[in-house]
Amino acid sequence: MAAKVASTSSEEAEGSLVTEGEMGEKALPVVYKRYICSFADCGAAYNKNWKLQAHLCKHTGEKPFPCKEEGCEKGFTSLHHLTRHSLTHTGEKNFTCDSDGCDLRFTTKANMKKHFNRFHNIKICVYVCHFENCGKAFKKHNQLKVHQFSHTQQLPYECPHEGCDKRFSLPSRLKRHEKVHAGYPCKKDDSCSFVGKTWTLYLKHVAECHQDLAVCDVCNRKFRHKDYLRDHQKTHEKERTVYLCPRDGCDRSYTTAFNLRSHIQSFHEEQRPFVCEHAGCGKCFAMKKSLERHSVVHDPEKRKLKEKCPRPKRSLASRLTGYIPPKSKEKNASVSGTEKTDSLVKNKPSGTETNGSLVLDKLTIQ
């Protein structure tokens with residue numbers, strides 16, 4: 001094992017002594033924790049060596065006690081945990097409930113005690129139902145309130161917000177509901193007054209308004225997502241991967257697999273399942289990402305981030321290959337769009353079909 005047990009001098013043992021004053025009135029017996037974790041910034045100490053060895057496994061990641069059952073790859077940090085786990089394979093239940101009239105059996109003694117204290121140990125059940133002919137007792141007050149629903153048919157936890165008469169069966173559900181009234185205020189920026197009605201709306205707001213923009217180190221264009229930036233950076237490469245359409249009779253090529261998939265779905269398969277729900281629009285798209293990009297058109301706030309310089313009209317050749325020529329060359333270009341297309345198609349290498357869908361080739365842009 002990577003870590004060894006640290007030496008335990010009398011001073012170290014004294015330092016890890018648990019006293020009655022530290023534990024309060026209900027103090028445990030005084031215990032010397034002689035086995036101390038040697039990992040930096042840990043400070044865990046134990047009174048038995050096997051407990052320390054099991055703890056060290058948390059640092060090293062080791063599980064020295066593997067399950068030997070065929071097909072089971074689980075491992076454990078202590079023999080006790082392995083023994084308890086092995087009972088799930090054998091199905092043995094050697095521990096029987098001690099209460100009269102109860103013959104339930106359990107795989108471990110701890111599970112048997114838990115059952116006994118929950119259902120048979122009346123001494124620790126301090127919350128008793130006083131409805132006629134009931135008398136059931138519970139350890140926790142919220143358990144009693146949940147039980148009383150069977151008598152009153154009224155959920156026990158009522159929303160305290162004025163004008164809201166909703167009720168819930170559990171305090172956790174009431175707490176979650178109260179967020180509807182309080183909301184989720186944005187804490188990313190002191191000047192932001194957004195309050196989300198739900199956690200989902202809050203996360204959506206953070207992603208759209210407070211996400212760090214990814215900046216291209218060549219042209220300084222900004223993008224909301226890093227994958228958009230990666231796609232954009234390919235336009236600056238001299239040698240680029242070209243995706244050729246594998247469909248018979250189609251010589252289209254694209255610089256991203258996304259554009260090729262979009263082309264196949266919308267043009268060849270005529271599938272455009274993503275419809276813009278903005279009133280009066282109704283445009284359809286083959287890819288969800290295309291719809292998300294289009295939605296910026298209808299959102300003035302998003303359009304602010306999409307400001308960019310006007311781009312000159314692209315030739316047919318540049319649209320087919322995805323290549324955008326420099327501005328200086330674009331101005332001085334005297335070759336017609338048809339001639340550019342012919343020269344690029346002639347020099348386009350024949351691709352190899354991959355799984356009948358995508359074809360990749362290298363094309364050097366000069």
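Including glycine, each Cβ sits where the backbone N, Cα and C put it.
Pulled from Swiss-Prot, these are the features on record:
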| type | residues | note |
| --- | --- | --- |
| MUTAGEN | C42 to S | Loss of DNA binding |
| MUTAGEN | H55 to L | Inhibition of specific DNA binding |
| MUTAGEN | G91 to S | Loss of DNA binding |
| MUTAGEN | C186 to S | No effect |
| MUTAGEN | S350 to E or A | No effect on phosphorylation by CK2 |
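Here the features listed in Swiss-Prot are placed on the structure.
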residue : record               : DSSP class
C42     : mutagenesis position : coil
H55     : mutagenesis position : helix
G91     : mutagenesis position : coil
C186    : mutagenesis position : coil
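Each residue contributes its Cα atom, and for G91 (mutagenesis position) and H55 (mutagenesis position) these two points are 28 Å apart. Cα of C42 (mutagenesis position) to Cα of H55 (mutagenesis position): a distance of 11 Å. Taking the Cα atom of each, C186 (mutagenesis position) and H55 (mutagenesis position) are about 40 angstrom apart. Cβ environment of H55 (mutagenesis position): C37, A44, Y46 lie under 8 Å away, each six or more residues apart in the same chain.
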